[in-house]
Structures are given as structure tokens and as C-alpha cells.
Amino acid sequence: MLISKSKMFKTFWILTSIVLLASATVDISKLQEFEEYQKFTNESLLWAPYRSNCYFGMRPRYVHESPLIMGIMWFNSLSQDGLHSLRHFATPQDKLQKYGWEVYDPRIGGKEVFIDEKNNLNLTVYFVKSKNGENWSVRVQGEPLDPKRPSTASVVLYFSQNGGEIDGKSSLAMIGHDGPNDMKFFGYSKELGEYHLTVKDNFGHYFKNPEYETMEVAPGSDCSKTSHLSLQIPDKEVWKARDVFQSLVSDSIRDILEKEETKQRPADLIPSVLTIRNLYNFNPGNFHYIQKTFDLTKKDGFQFDITYNKLGTTQSISTREQVTELITWSLNEINARFDKQFSFGEGPDSIESVEVKRRFALETLSNLLGGIGYFYGNQLIDRETEFDESQFTEIKLLNAKEEGPFELFTSVPSRGFFPRGFYWDEGFHLLQIMEYDFDLAFEILASWFEMIEDDSGWIAREIILGNEARSKVPQEFQVQNPNIANPPTLLLAFSEMLSRAIENIGDFNSDSYHQVMFNSRTAKFMTNNLEANPGLLTEYAKKIYPKLLKHYNWFRKSQTGLIDEYEEILEDEGIWDKIHKNEVYRWVGRTFTHCLPSGMDDYPRAQPPDVAELNVDALAWVGVMTRSMKQIAHVLKLTQDEQRYAQIEQEVVENLDLLHWSENDNCYCDISIDPEDDEIREFVCHEGYVSVLPFALKLIPKNSPKLEKVVALMSDPEKIFSDYGLLSLSRQDDYFGKDENYWRGPIWMNINYLCLDAMRYYYPEVILDVAGEASNAKKLYQSLKINLSNNIYKVWEEQGYCYENYSPIDGHGTGAEHFTGWTALVVNILGRF
């Protein structure tokens, strides 16, 4: 096989093969077609910039024993403090004017652009692959932002062939020069095999002063040519490439200054002083730095290619012209695939043109896809700390132990702020990704489901694997605990996937759907094979169902509420016997001011907190999980399970109305026991996202009169409707805009998206172009869709980025910058709704 795949995929595909061989209706050729699909998936997704936290960092997917790790860094070495502006990890502190993908598809490649005013650099990185996915090339191209400003672009590449030495020799070694500044390496990986790695200049002017006989200030410190240093760095420390580089160059500077204390060096020799050299006479090792320093007073800039070719490959990339051709083909192919999935017709909005709208959507989707990463390592878990639910104080997780290693293939909310997997976010990411590449969304979903613990059914709310991922997380959030949940959005996404497959085939339980198989001849032009061929999804559902059942049961058990506290109250109200006692829930782990498990951290809850508090959103998410499990059981023909889930779903829906609907407030609310009178059920009503969640998750019956009341709330400009989207909390609420102000007014795309989607479900006429006066729902749908998408576009046009959330006052971007996680759902709104 090409790679050592994870246990998950080995098991899945072996199971599929057994099922096919056992079926009388499927011949060997069909089995071969399944194997071709597997091969296509593994090859097309093997290589990509899967180090989400880096501006550009490569590693292969599901290769963890001996991966080749690669990264790009840069700085202005003409500045004495240039090392402080060395770019490596994506971080808001760098204050780049722009960074991100303009066009990107992990199966194909793309174009990433960096505008770095401090370093006077307009840097473009192209990433392309051979058609079979085995080989790749990275083209690094830079131009000065201001050629009149004296500066350099000192670009630092690093490569590490992890996995140790082979027969006492380095597993990645330089084997020659094809030119004065071109280098060739031979590498070997236990999983990838043998390969060549080349670095070749196309054009550019290395920094030098023609008046000087030499630019060398110490042996090896010469900025007028490519500098190379090889050394041994432990695999677990490779992610510290920036720190190691800064340390080695700083030591070199001190050595130079100590040896020539009285000599005053000209300013244009500073780039040589800031060039890496082998000061300590390291023996060659698995790790390599390559530093190229270009003169940015030359308008034409510079360009060089980094190329990886597997030995024995049939599709090697060997010339500059081939790289150029692959770049052209890749960008054209991605654009064609994008246009096939999304349509941007003229509409009654203020976006200037279809092409501008399309460019915004393509860039936004590209940055969501560009955040996809492969993570491998240990996770910190505290299984000892006990939760005292009566205190409602922040619980310190001080008994963490490393567990693992684990692996996760996932997208991330933000490369600069949150470059790791978030359970709450990922389901929303998949709702967008599946519209472009259904099979890719499935690969991510399957990786997450593999994180379900076999014994307990728990999934951590954040997956933080290894030191590189952990370095970007505040210490107080690094440790996970099995008592804490998060909204189960992954099942929301899986339910949508199954719905798509059912729609495409018709009767999912008929025998005919098994006959629709993968077509190997068209695979390389299709990324929705699983959507069109539900047999694969069914076999996967069979494999994963026991784990999903454990996860479902874990969530219900861990978040169960205390209904007995309400017995006398509800008996007095005459509804105790109608209540379904097993379907009441609250979020475990809330404090006086925050409820992190709910995902809506500071959204106002009952004050003071009480152990008897019941949360309407926790119940609603159980409804979503149950509906998804019912659908899976239907697909698998598990009739008794399906009936049981249908019963639980009905009980959830009834409890939403019986327990959480306030007739006085006309909305869904949390409930608690009145702190001043323990014989009264208190409706804790804070109109906002929690109030509309049963609607957004399609849990209200279609014939319910409550639908119109929820629509009225969403339409009210005095409450949560605005020119920029639905506010997270009503303007009239006492907590609006107060304190941290995270979910107390700011506009979030994920809930807005669910509300728009729910309106399409409850009111099909909202998308129909029919004459006559529009209904309240249609007016809301049309105005919300336009307001939301126009504001996100406007902020992107002005600032260059999507944001985590948006101001309820004037719509400007707030929270994390360059947040193309669930905010990227704007692409669906523009191109699909």
C-alpha cells in the first residue's frame, strides 16, 4: 500500500470487502472498483499543508512513524531586529495585512498569498501535486511592496525526515548541487519509501554589495548565496524550528561580535550576520535549514521551486515548466469544481457583481479547506477530578495525564487563533465542506468518530494532540475531562449526509441501491462518490453504529437533569404525569458566569445557579442526536432501535413544549426553581439563540402555532433582528452587551445558518418566486439572508478577513480574525440558498 493507513480505515475497508465478497449480487470487478476508490482517496489526500498552525507547513496524512515535515519562514534580514519578525506560525501578533488561500483544494493544490508590510514583502506560495497525488511542488514567489525601501526577503525552509536514522545514516541527506544555489536531497521514510527533494531557483537577486569583495562575515555567514545547515533534532522538537533557528543565529551573532569587538560593520552586511551557519560543527542529521536572502530593491522579485518526487514514480515533476503547467491546471480545475457546486446569480443585494461575490466565496471556502490538518500525538485528560455541581465555581483540572497517541484529520475554526479540532465547530464545518467535496467531509467525520472512546462513548470537546498543537492553547484549556460535553454537531452533519444519499437513491432500504457502485473511470473528476453510492455509507454506518450508540448514551447519561426536584411543582400545575422523566437535561460544568459545555459560553442562564436547572438547548441537542440515530437505524434496518429512537424523539419534542415553553414570554426558555419560592417553576427567559434553537434544529412540529411566534421573535428589530444578522441576545435583555460580551449580542454565523435552513424546511415558499404578498417567514428569510451575507462580505472587502462574530451595533468584525470555520457557511448561503 502507498501509506500505513489508520486502524479506522483498515477496518472499514476490510469490512466493506468482506461484505462485497459475500454478496451474490456483486462481482469481483465491483470489489476492484471499491479498492480503486480507496486508492484514489488515499493518494489524493496524502499530501497537503496539513500543519494548520503554520503560514505554510507540510506533512502527509496518516503517516506518523516517519513523516517528512516541511515549513517556510521569512524575515527582513537587513533590519537589526529582523529575527523578531521571523514569520512561522500564523498569529495575529504578526499583524500581516493579509494571509490566506485565494484558491485551494487539498486534493489538488492552490495559491496562498501573504502581504507583510513590516517585512516589505508580497509573498505567494503555490502548492501543486502530480495527478496521482504521489509527488508535489511548492513554488515560492516574492515581490517587494515598496522597491524603494531597502530590505531583504530572507526565506528559510526547513525539512525533517522523522523516524530516526537508517542503517546509521541520516534518513534525509543532501546529495548534490544542480547549480550554485540549487540543492538535491535523498530521503527515506519507512512509510513513504525513497524520494528525492530538490530546491531550485527560477530567478531572483541575492543580496550583495558589488563594492565588496565578499559578503562573508564569518565562515558560512554569506547572504549572497544559499546557506544550508544540517543537524539532528528530535522528532518531537521539530515544531520548534523557529526557536532553534533564532537561537542558532543569535549564537552566531554573539560569536561574530566577540571576535571582532572593535570592528564597525556596514549596515549592508547585517544580512550576512543574520545568516545561519554551522557554528558548532554539527554532524549532518535528519533536519535541514535552507536560507535564501533576496534583495527587495529589485522590482522583479524572486522565485524558486521545492519539489518532492517519490523514487520509481510514473509522474515525476522535474522542470520549472511542469510546475507552471501544474499551477495553471490546478487553479483552473479548482475553479471549475467550485462553479459546478455553487451558483452566484444576480440578486437583490448590494454586492457589486456576481464575479466579486464569487471571488469572495471562493476565497472563503479555500480558507476553510486550507485549515484542514492532520494531528498526531498524546492528549491531556483528567479523569480524577470530581465535579461538585452544587458549587458552580470554576473547576481546576489538576490531575491531567497524557493518553494516546491519537490521530485526527479535521478542519479548524481559525489557523491563527484556534488551530485544533473543536467538536462544537466541526459539524458546522462539515455542512459547508460536504457541499463542495462530500467524500472529503466523510473522511473528516470518520476520523472524528474514531475518537469516540470504546468504553465510555466520550469525545473531548477540544482535540489537542501533541506539543505543537498544545503550544497554541492557553494552559487552562489544555486538559479535557470526560464529564464535560459539547453540542453534538457531528451527528447533525452525519444525518445530513445520510439524507443526501437517501434523496439520490430513493428507497434506501431497497435492494436496488446496492447496485450503484463506484465508477473508477470518473473518480478523478468526482468527489461525491459516497453521496451517489450509499452502499459505502451503509457499510460504514454498520461499523460505527456501536460507537455512536455509546456516544449517544454517554451524552444522555452525563447531562441528565434532576426532574424529581420539580415533582410537587409540576403536580400542582397538572402536568407531572405528562412529563417524560428520562428526557430532561442540563449542562454539566457551568459556573456562575459561564456555561462552556453549551458552546454559548457567557449566554445568560439562571441566577443564582441551581442543581435543578434544566437547559432547553441541552434537550434540543438530545433531540438532534436521537433523530440522527433513528435515521441510522432506519438505514441499517434495525426496526426495534428505530422505533425506540422515534419514541425518545417524540418525548423530547413534547418535553420542549411541556417544560420549556413560556406562554407569557412566547419563547423557549431554561427553567429553574424560583430562588424566593421553591414551589414555583421559574422560566429563565433570555430571548436569543437559546430561545430559537428548537426551531433552528427543526424540532417543532410543522403544524405547531409556536412556529409563528418564533418567526415573530426573529423578525423583531427591537429584539434580535438586525441589518447584519440575528443577534445572539435580545437588545432588551439586561445582559445585552455586558461583561465579556461573547454570546450576549454579537452575531454568529452558525445559528443564523441553522435558522435560515429551518425556514426553508418549515416554509418551502421562502425559496419560491411566486406572485402575491410575501408571508412573514418569507420576508424574514429574504432580508436575513441578504443582511447576513452582505455584512460578512462588506467586512471582508474592508478588512480582508472573515471574523468569529460580528457587532450587533454596526456589523464590524469582532472576536477572532481570519475565522473561516463556521463563518464560511456564508458560501452556502450565497451559492446554494
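Cβ from N, Cα, C; glycine included.
Original residues throughout; no substitutions modelled.
Note that the structure is predicted; figures quoted are calculated from it, not measured.
Features reported for this protein in Swiss-Prot:
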- Asp601: active site, proton donor (ACT_SITE)
- Glu804: active site, proton acceptor (ACT_SITE)
- Asn42, Asn122, Glu143: substrate binding site (BINDING)
- Asp601 to Ala or Asn: Abrogates catalytic activity (MUTAGEN)
- Glu804 to Ala or Asn: Abrogates catalytic activity (MUTAGEN)
Out of Asp601, Glu804, the listed mutagenesis positions, fewest other Cβ atoms within 10 Å surround the Cβ of Asp601
Taking the Cα atoms as reference points, how far is Glu143 (substrate binding site) from Asp601 (mutagenesis position) in Å? 44
For the C-alpha pair, I'd like the distance in angstrom between Asn122 (substrate binding site) and Asp601 (mutagenesis position), rounded off. 38
DSSP output for Glu804 (mutagenesis position) maps to strand
Cβ atoms other than its own within 10 Å of the Cβ of Asn42 (substrate binding site), all chains, total 19
Protein Cβ atoms within 10 Å of Asn122 (substrate binding site), excluding its own: 21
Just how spread out is the substrate site if you go by the largest Cα to Cα distance in Å among Asn42, Asn122, Glu143? 36
Could you round the CA separation between Glu804 (mutagenesis position) and Asn42 (substrate binding site) to a whole angstrom and send it over? 32
Just the number: how many Å between the Cα atoms of Asp601 (mutagenesis position) and Asn42 (substrate binding site)? 38
